[in-house]
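*Asks:* There's a structure below that I have some questions on.
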Amino acid sequence: MSVTTPRRETSLLSRALRATAAAATAVVATVALAAPAQAANPYERGPNPTESMLEARSGPFSVSEERASRFGADGFGGGTIYYPRENNTYGAIAISPGYTGTQSSIAWLGERIASHGFVVIAIDTNTTLDQPDSRARQLNAALDYMLTDASSAVRNRIDASRLAVMGHSMGGGGTLRLASQRPDLKAAIPLTPWHLNKSWRDITVPTLIIGAEYDTIASVTLHSKPFYNSIPSPTDKAYLELDGASHFAPNITNKTIGMYSVAWLKRFVDEDTRYTQFLCPGPRTGLLSDVEEYRSTCPF
């Protein structure tokens, strides 16, 4: 018959305690390893980005369209809403055309951005001659329309806490104005912007300004660069100047505008740091590049 001595009992107890401690440590380690996955960005949408994916004419999401009738739109001239078909919630962006322009001049950008996981409205303004501050009010009205008056297919896909604006020319000026009035916006992207006001020191919204080297209507010397310089440095901001481009570069499909607009919106509307790699340090400039100049307040 086997007899267990007090010393052996102590040894067995020590082994049991060590085994329990080891098991507990393993559980803690497993939980710690799983924690990053559980704490993943809830706004992250789509696959890991690549340069070729961002340069393509469309992104990973299939897109549907909805017409916003001029007669049903309150405060702006109607437009077209582009949204991902996949059921989920997304940030929402309103885009304004420039002076004398219509939504057709920015339609390519609306559809392209939507294909990367956003709900986008490309608007018509009340008149094609509307000035920048009027366009700011209309961009704001368009955001409200998507949240309250669009179909349920659109409304149910929008995260109302993640809104942004874009615009070309005077629409870009309107974008700056609205960004100065609505600090709750997540991002602003003025495209070859025009505005008589040159100082935007009250903007705290992350802002990407895209200018054009050969713009003779809103020259970068008188518009884009002073706008960028006036935004206070604590604000996340970037300035990208298109090489050899004119004022109307945003009116036709442009891979550089598309790529960096999407990257900016992903980084700041979706808080998706996977896109920081395209903004910091940013694109190559100079010979054989589509970008004449790039500067920013990196790191973001």
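Heads up, the Cβ atoms here are built off N, Cα and C, so glycines get one too.
Owing to the predicted nature of the structure, the values given are computational and were not obtained by experimental measurement.
According to Swiss-Prot, the mutagenesis experiment R67 to C carries the following note: Increases activity on pNP-butyrate. Quoted from Swiss-Prot, the note attached to the mutagenesis of S69 to P states: Increases activity on pNP-butyrate; when associated with C-137. Quoting Swiss-Prot on the mutagenesis of Y99 to A: Decreases activity; when associated with A-194 and A-217. Feature annotation from Swiss-Prot assigns poly(ethylene terephthalate) binding site to Y99, M170, W194; the stated evidence is similarity to another entry. What Swiss-Prot says about the mutagenesis result for N126 to I is this: Increases activity on pNP-butyrate. For the published mutagenesis R137 to C, Swiss-Prot gives the following note: Increases activity on pNP-butyrate; when associated with P-69. For the mutagenesis result S169 to A, the note given in Swiss-Prot is Abolishes activity. Per Swiss-Prot, mutagenesis W194 to A is noted as: Decreases activity; when associated with A-99 and A-217. For E213, D243, E292, the entry in Swiss-Prot reads Ca(2+) binding site. As annotated by Swiss-Prot, active site, charge relay system applies to D215, H247, with the evidence given as a curator's inference. Among the sequence features in Swiss-Prot, the mutagenesis site I217 to A is noted as follows: Decreases activity; when associated with A-99 and A-194. The mutagenesis experiment H247 to A is recorded by Swiss-Prot, whose note states: Abolishes activity.
Locate each feature and note its surroundings.
*Replies:* Cβ contacts within 10 Å of R67 (mutagenesis position), excluding its own Cβ and spanning all protein chains shown: 10.
In the three-state DSSP assignment, the secondary structure recorded for S69 (mutagenesis position) is coil.
Secondary structure at Y99 (mutagenesis position), taken from DSSP and collapsed to helix, strand or coil, is coil. In sequence order, T128, L129, S169, M170, W194 make up the list of same-chain residues 6 or more apart from Y99 (mutagenesis position) whose Cβ falls under 8 Å from its Cβ.
Taking the Cβ of N126 (mutagenesis position) as reference, residues of its chain lying under 8 Å away and at least six apart in sequence are, in sequence order, F76, G77, S134, Q138.
Secondary structure at R137 (mutagenesis position), taken from DSSP and collapsed to helix, strand or coil, is helix. Neighbour density for R137 (mutagenesis position): within 10 A of its CB lie 17 other CB atoms from the protein chains shown.
Other Cβ atoms within 10 Å of the Cβ of S169 (mutagenesis position), summed over all protein chains shown, number 30.
According to DSSP, W194 (mutagenesis position) sits in a coil region rather than a helix or strand.
According to its DSSP assignment, E292 (Ca(2+) binding site) is in a strand. The Cβ of E292 (Ca(2+) binding site) has 18 other Cβ atoms within 10 Å, all protein chains considered.
Classification of D215 (active site, charge relay system) by DSSP places it in coil, neither helical nor stranded. Close to D215 (active site, charge relay system) in the fold, though at least 6 residues off in sequence, lie T192, H223, S224, A245, S246, H247, each with a CB less than 8 Å from its CB.
Cβ environment of I217 (mutagenesis position): S169, T192, W194, H247 lie under 8 Å away, each six or more residues apart in the same chain.
The local packing around H247 (mutagenesis position), expressed as other Cβ atoms within 10 Å of its Cβ over all shown chains, amounts to 21. Under the DSSP three-state reduction, H247 (mutagenesis position) is assigned to coil, being neither helix nor strand.
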*Asks:* Using C-alpha atoms only, work out the spacing between R137 (mutagenesis position) and E213 (Ca(2+) binding site) and round it to an integer in Å.
*Replies:* 29
*Asks:* Using C-alpha atoms only, work out the spacing between E213 (Ca(2+) binding site) and R67 (mutagenesis position) and round it to an integer in Å.
*Replies:* 35
*Asks:* Cβ within 8 Å of the poly(ethylene terephthalate) site's Cβ centroid: which residues qualify beyond Y99, M170, W194?
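*Replies:* Nearby residues not in the site list: G98, Q131, P132, R135, S169, G171, G172, G173, P193, H195, I217, A218.
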